[in-house]
Structures are given as structure tokens and as C-alpha cells.
Amino acid sequence: MGSCFSSRVKADIFHNGKSSDLYGLSLSSRKSSSTVAAAQKTEGEILSSTPVKSFTFNELKLATRNFRPDSVIGEGGFGCVFKGWLDESTLTPTKPGTGLVIAVKKLNQEGFQGHREWLTEINYLGQLSHPNLVKLIGYCLEDEHRLLVYEFMQKGSLENHLFRRGAYFKPLPWFLRVNVALDAAKGLAFLHSDPVKVIYRDIKASNILLDADYNAKLSDFGLARDGPMGDLSYVSTRVMGTYGYAAPEYMSSGHLNARSDVYSFGVLLLEILSGKRALDHNRPAKEENLVDWARPYLTSKRKVLLIVDNRLDTQYLPEEAVRMASVAVQCLSFEPKSRPTMDQVVRALQQLQDNLGKPSQTNPVKDTKKLGFKTGTTKSSEKRFTQKPFGRHLV
């Protein structure tokens, strides 16, 4: 935990997919109703319409027991997250173990990029309210101190439950994986909806937090930005996000729109299905990138079962894995216009959840109908993999 108490700035705009953030660092939030202030979310100021509490630095010192090392529950490139306690009615510090449990993210004092993302987090999460966005309770801006205060998410990040091995982190059961995927999809669909129109830009397992009942919520809005939606796109001169998750068109040209988030969500679905990280340099070279490794298995319903996390054993029906893979395949279309909207993804995953444990009339293991990806040679620089358009029904 020593790195929490030393100066550290983000070394690169892009960070790799392997995160050590126990709390999905840059925790996160929700707020206000389904309306968003029309004011421009500037990089230089906190919007006056942001209805969250402004804490003093001393209040948060008291709430976290003076930011003691044993209060640390997560750390990352921008700082550390501490566990604390507030009185539920007054939001004033209270003794440990009583009142409202909170998570306090303390920004490292160096780095303008970190400050900008801190402001972005407040100005988005202070305006948005949805069951699948982590709640932002307040912030502190005092002298050189910048902190964010969130609701405490008891089960930590999805990353821990998918990838960590050991007695404490049991493999996430299949039905919970489906529930988490649906919750995350609902949160992302809300961000893309009218009048919100927000591009999240950093969907990944470490940014999905789980409460005591394993309800999933999106966190870390430091890279979020307004629209555009539909077929319109921004051209960004600074590509930001996480290797392994970012859409190919965004990586190659900086073109960014809501369908870029959809691609990243497809990568997340593959992680949920396989129990493997989007990018892992500890795997053999041909298996480092999850999408590239999974592509040959996603050509048919029979082969797709070979990529399912073997720790799940007999918890799932074959057609359930096929349906999740089918959603992932279509999200991962190389052509952005061929990807589904997040509303379509929500409907597909809702259907999957509603039918868990109900065998279908056909046997998908014997059915070798193509799921979508086509094999064959393409330009290596493009790494193309094509698929059928997202139709009325996924499978």
C-alpha cells in the first residue's frame, strides 16, 4: 500500500487492461434524475447545478481515520481509495463501524490530467441518477486536496470476481455473470439515451462495482464526454481508454461515438464468458489479446463452448453460453454501424436472463450455424473480422 502515500502520476494516456485497482479506481457514481444540465461540462470548474455535498478536508480525514494505511481499499494511477464512515442524516464524520459506509478517493497532488478527470467525474456523476451507476455523495476541493466520496460497494470490482484466484475470490456463478452483464448494459444504455447522451469511454471489469447483493454499477467517469450519438462521431486527437477494450476505429483514427462503447462492452462479455482478461501478457503470445484468441472459436455454436470458463462446470446450459457469445460477436463488429445499440443489447440479455435454466427445443451444440465471425485472410494491419448485422433476434 506504500504507493498510496507517494507522488505518482499517470504515465500514459492509455493504460493496459491488467488493473490492480481493488475498487475499480476512480470509483464512481450517479445523481440528479434522468435529466442532465444543459451547461457545458467544462474542464475548469464544478457546475453550480451539481447537487452533491462539498466536504472539508478535515471532515474526510476524520471519516477515514486520518487516511490510515489500514483504511485503504483500493489504489491506482490517480490515487487511493479509503474506507470511511458518515452519519446518515447529517453526512458528518462518525466513529468507525457506525452510520453510512463510504469510499473516499484521494487524488494524487501531481498531474493536471488527473485534475481534469476529477472534475469530469463530479460534473457527470453529480448530474446523473440510475440504479446501475455508483452514487457520488460529494467531493472536497481545498487547497491542493482533491477528493471524491462515493457509496461503498461491498463486493468490490467485477475484475476481482472474474480473474482473481484464491480462497477469498470464488469464481462468480453463471447466473450472477448474466445478472452483472445485464446491469452493466442497462447503465451504459442509460448513458447513451436521450437526453443524457454520454459516451463512457472506459467500460472494463475493474470499473464495474458490485454491492452486497451483487448488483452491478458503472464507476469511474473520468474519461466520459458528451455525445454524439447515432452515426455521428468525434475525431479525438488524444486517444484515451484501456488497451484490449478500445474499439479498432477509435484506436486507429480517433473516431469516437456510442458504438465505440458497444465494442468495449463486447470485450467485457467475452471476459464474463471466458473468465480471461481482455489483455494478459502472461498468456502465450497468440493468446494475449482475448478478442484475437477467441475469434476462431466464435465461428460456430459448437466451438464457442470451448471458450467458456471451465470453473463454471455444469452451471449453465449450452444455449445460454451461445446466446451471450452471440451478443458479444455482434458488439465486436469491425464496422461500427453494424454493432447493436445498447438498448438492443439490454433486450437480448434480458431475454437470456429470463430464460436461464430453461432448455430450448433445439440442441445448439449440434447446430453449427455461424454465429457471425468469418474466418479467412485479411490485412494484418486491420485485423478485420466481419459478421452478420444485428437483426431482430440474436439467435
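Note: Cβ is positioned from N, Cα and C throughout, glycine not excepted.
Summarising the annotation, Swiss-Prot assigns active site, proton acceptor to ASP202. In this view, ASP202 (active site, proton acceptor) is surrounded by 24 other Cβ atoms within 10 Å of its Cβ, with every protein chain counted. ASP202 (active site, proton acceptor) falls within neither a helix nor a strand when secondary structure is assigned with DSSP, and so counts as coil.
There are 18 other Cβ atoms within 10 Å of the Cβ belonging to ILE73 (ATP binding site). Under the heading ATP binding site, Swiss-Prot lists ILE73, GLY74, GLU75, GLY76, GLY77, PHE78, GLY79, CYS80, VAL81, LYS105.
Taken from Swiss-Prot, the feature domain 'Protein kinase' applies to 67-356.
According to Swiss-Prot, the mutagenesis experiment GLY2 to Ala carries the annotation: Mis-localization and impaired phosphorylation and ubiquitination upon flagellin (flg22) treatment, but conserved kinase activity and autophosphorylation.
Record note (Swiss-Prot), mutagenesis GLY2 to Ser: Drastic reduction of plasma membrane localization and strong increase of cytoplasmic localization. The unchanged residue is displayed.
In the three-state DSSP scheme, LYS105 (mutagenesis position) falls into the strand class. One mutagenesis experiment named in Swiss-Prot is LYS105 to Glu, and its note says Loss of autophosphorylation.
Here the residue is the original one, while Swiss-Prot reports the published mutagenesis LYS105 to Ala with the comment Loss of kinase activity; when associated with A-106.
Experimental mutagenesis is annotated in Swiss-Prot for SER129 to Ala, with the remark: Normal sensitivity toward elf18-mediated growth inhibition. Normal sensitivity toward elf18-mediated growth inhibition; when associated with A-120. SER129 (mutagenesis position): 18 other CB atoms within 10 A of its CB, across all protein chains.
Mutagenesis annotation in Swiss-Prot: THR237 to Ala, described as Compromised flg22-induced ubiquitination; the structure shown retains the original residue.
Listed in Swiss-Prot is the mutagenesis experiment TYR243 to Phe, annotated as follows: Loss of function in innate immunity. Counting Cβ atoms from all protein chains shown, TYR243 (mutagenesis position) has 15 others lying within 10 Å of its own Cβ. Secondary structure at TYR243 (mutagenesis position), as computed by DSSP, is coil.
For the recorded site, TYR250 (mutagenesis position), the DSSP three-state label reads helix. For the mutagenesis experiment TYR250 to Phe, the note given by Swiss-Prot reads: Loss of function in innate immunity.
For the mutagenesis result TYR250 to Ala, the note given in Swiss-Prot is Compromised flg22-induced ubiquitination. Other C-beta atoms found within 10 angstroms of the C-beta of TYR250 (mutagenesis position) number 25, with every protein chain shown included.
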What subset of the recorded positions LYS105, SER129, ASP202, TYR243, TYR250 lies within 10 angstroms of VAL81 (ATP binding site) at the C-alpha level?
LYS105
Specify the nearest of the recorded positions LYS105, SER129, ASP202, TYR243, TYR250 to GLY79 (ATP binding site), where nearness means the distance between Cα atoms.
LYS105
Quick check: of the recorded positions listed here (ILE73, GLU75, ASP202), which one has the Cα closest to that of TYR243 (mutagenesis position)?
ASP202
Between ASP202 (active site, proton acceptor) and TYR250 (mutagenesis position), what is the CA-CA distance rounded to a whole number of Å?
12
Where ILE73 (ATP binding site) falls in three-state DSSP terms:
strand
Is it possible to get the count of other C-beta atoms within 10 angstroms of the C-beta of LYS105 (mutagenesis position)?
27
How big is the Cα-to-Cα gap, in Å, between GLU75 (ATP binding site) and TYR250 (mutagenesis position)?
28
